Amino acid sequence: MAARPMLVVALLCAAAAAATAQQATNVRATYHYYRPAQNNWDLGAPAVSAYCATWDASKPLSWRSKYGWTAFCGPAGAHGQASCGKCLQVTNPATGAQITARIVDQCANGGLDLDWDTVFTKIDTNGIGYQQGHLNVNYQFVDCRD
């Protein structure tokens, strides 16, 4: 019977570790001009050519336009196809501004590449990110509520 409480404790610790692994702080976030509205929220449009288009381009317009777009290559969370369509709550800790963004692409900068129109400008409320060419943000994976 003593083994059962130990198992419960072990499972709780594992769950806490998994939850912690789905967020990161002080992550470099650059910007990219996906221009989703100008491209009819089409992930496969030549001007967009998002990595996740293979799996998500045929999703309904309401799904593709529900959140702003981001490329993801952050230090915590799944990468590649496994990250496609997932949502991140991205916070600018300098201002407290936050927004939910959908992962539609991959990147190579070790962080995020936020769409200029739908994400970056919404959390760069003091203009410092534009001046520096990037923001340092916090992110966590959240339920997209689709």
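Cβ atoms are placed via backbone N, Cα and C, with glycine included.
The domain 'Barwin' annotation in Swiss-Prot covers 22-146 and is backed by sequence analysis.
DSSP assigns HIS32 (mutagenesis position) to a strand segment in the three-state reduction. Neighbour density for HIS32 (mutagenesis position): within 10 A of its CB lie 19 other CB atoms from the protein chains shown. Quoted from Swiss-Prot, the note on the mutagenesis of HIS32 to Gly is: Loss of antifungal activity. Reduces ribonuclease activity 60%.
What Swiss-Prot says about the mutagenesis result for HIS32 to Leu is this: Loss of antifungal activity. Reduces ribonuclease activity 62%. Reduces ribonuclease activity 92%; when associated with L-134.
HIS134 to Leu appears in Swiss-Prot as a published mutagenesis result, with the remark: Loss of antifungal activity. Reduces ribonuclease activity 92%; when associated with L-32. HIS134 (mutagenesis position) counts 21 other C-beta atoms within 10 Å of its own C-beta, drawing on all protein chains shown.
HIS134 (mutagenesis position) falls outside any helix or strand according to DSSP and counts as coil. In terms of DSSP secondary structure, the domain 'Barwin' (22-146) contains 25 helix, 41 strand, 59 coil.
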